[in-house]
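> Below are the structure tokens for one structure; questions will follow.
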Amino acid sequence: MGPTSVPLVKAHRSSVSDYVNYDIIVRHYNYTGKLNISADKENSIKLTSVVFILICCFIILENIFVLLTIWKTKKFHRPMYYFIGNLALSDLLAGVAYTANLLLSGATTYKLTPAQWFLREGSMFVALSASVFSLLAIAIERYITMLKMKLHNGSNNFRLFLLISACWVISLILGGLPIMGWNCISALSSCSTVLPLYHKHYILFCTTVFTLLLLSIVILYCRIYSLVRTRSRRLTFRKNISKASRSSEKSLALLKTVIIVLSVFIACWAPLFILLLLDVGCKVKTCDILFRAEYFLVLAVLNSGTNPIIYTLTNKEMRRAFIRIMSCCKCPSGDSAGKFKRPIIAGMEFSRSKSDNSSHPQKDEGDNPETIMSSGNVNSSS
């Protein structure tokens, strides 16, 4: 027993010491070929970094305004808007994390310990993972809300807490796996070229997870659209012409929103997914495209800038509130003004707009399912 226990202790100590060994960064970057690339093109990286940092600043400010809009507008203190707020928070952190990543890149990379390097890259994985999981949480909430509006209404505060908590817990675990041991510090031949301290198996695992998330989001939004179309056909069958035509308009608006959501998501993330798959399959120093990974990553980060536009600014009332925040106009009675400007007849609130952009759901239970998501609007039944 004695002789076998000594090597185990030594192995543990050496692995811990590796996390504070500055030479490991240089060794891994030299093995993958990124050491020479970064030395040869240091000036161009600085120029592109400035552009990328400006993009990140825009993303940060954009999402701060979204959070302020939700916080200062009482009518947005509902579960669905909390999901949008969580998405804005994760997108904001993605912008902050990528800015820090850029500032700590280049020559600064070789002054980092492996532990600091894992924190630099892990923070990006956590923020981007939280953003993607937030998109999935919004899709789940919209789908469940539609089903509950057909069956029965109940409190969804627990579901709100559960989904948001799961979003961050899973993201933290996913981003923390390399620093917890799933890395290639002691296995150079298994190292990623894009991220030289990450194991290729970890890269493949993350790519698989994100691909499954994308498929889940696609399936959920297709199911939402299918439910709306089913409702529209049912109204047509009952010869309820006014409701059927209104439902048909909402279905078309919903279809456009679904196409926008999925197209933007795929356009931003698919190139990075493909690059990471190439990283897993290519042998070291054989795929030159892997040395241009920053352009693929910034495209994924751009999704954090498009999310506020898709999920909030297409909502008419959120757009108005957003403009009020930007113009620094304090409207204490702004939340209740909309209620008194519309006549209330027989317990029903009528919107002045004939479009589906209003986020006030009609009291008619038959119309509720279609108002869940139309033209970017999101409403909760809570």
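Glycine residues also receive a Cβ, built from the backbone N, Cα and C atoms like all the rest.
Nothing has been swapped: the model has the original residues at all the noted spots.
Pulled these from Swiss-Prot:
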- ARG120, GLU121, PHE265, ILE266, ALA267, CYS268, TRP269: sphing-4-enine 1-phosphate binding site (BINDING)
- ARG120 to Ala: Drastically reduced affinity for sphingosine 1-phosphate (MUTAGEN)
- GLU121 to Ala: Drastically reduced affinity for sphingosine 1-phosphate (MUTAGEN)
- GLU121 to Gln: Slight activation of the receptor at maximal ligand concentration (MUTAGEN)
- VAL169 to Tyr: Strongly reduced interaction with CD69 (MUTAGEN)
- MET180 to Tyr: Strongly reduced interaction with CD69 (MUTAGEN)
- PHE210 to Leu: Impairs sphingosine 1-phosphate binding and signaling (MUTAGEN)
- THR236 to Ala: Acts as a dominant negative GPCR and inhibits S1P-induced Rac activation, chemotaxis, and angiogenesis (MUTAGEN)
- PHE265 to Leu: Impairs sphingosine 1-phosphate binding and signaling (MUTAGEN)
- TRP269 to Phe or Leu: Impairs sphingosine 1-phosphate binding and signaling (MUTAGEN)
- ARG292 to Ala or Val: Drastically reduced affinity for sphingosine 1-phosphate (MUTAGEN)
> Could you tell me which three-state DSSP class MET180 (mutagenesis position) falls into?
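For MET180 (mutagenesis position) - judged by DSSP and reduced to three states - the answer is coil.
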> Given MET180 (mutagenesis position) and PHE265 (mutagenesis position), what distance in Å do their CA atoms have, once rounded to a whole number?
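Distance (Cα to Cα, whole Å): 30 Å.
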> Please report the DSSP secondary structure of ARG292 (mutagenesis position), reduced to three states.
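Note: ARG292 (mutagenesis position) is helical by DSSP.
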> Would you identify which of the recorded positions VAL169, MET180, ILE266, ALA267, CYS268 has the most other C-beta atoms lying within 10 angstroms of its C-beta?
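Per the Cβ count, the most surrounded site is CYS268.
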> Looking at Cβ-Cβ distances, which residues of the chain lie under 8 angstroms from ARG120 (mutagenesis position) while being 6 or more apart from it?
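Long-range Cβ contacts: ALA100, ASN101, LEU104, LEU112.
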> Non-local Cβ contacts of ARG292 (mutagenesis position) (under 8 Å, 6 or more apart, same chain)?
none
> For the sphing-4-enine 1-phosphate binding site, please report the maximum Cα-Cα distance among ARG120, GLU121, PHE265, ILE266, ALA267, CYS268, TRP269 in Å.
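Overall maximum Cα spacing for these binding residues reaches 25 Å.
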> Using C-alpha positions only, work out which of the mutagenesis positions GLU121, VAL169, PHE210 is nearest to PHE265 (mutagenesis position).
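Nearest candidate: PHE210.
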> Please report how many Å separate the Cα atom of CYS268 (sphing-4-enine 1-phosphate binding site) from that of GLU121 (mutagenesis position), as a whole number.
19
> Using a Cβ-Cβ cut-off under 8 angstroms and a sequence gap of six or more, which residues of the chain neighbour TRP269 (mutagenesis position)?
VAL132, PHE210, LEU214, ALA300, ASN303
> Cα of VAL169 (mutagenesis position) to Cα of GLU121 (mutagenesis position): how many Å, rounded?
17
> With every protein chain in view, what's the tally of Cβ atoms within 10 Å of the Cβ of PHE265 (mutagenesis position), excluding that atom itself?
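By my count, 20.
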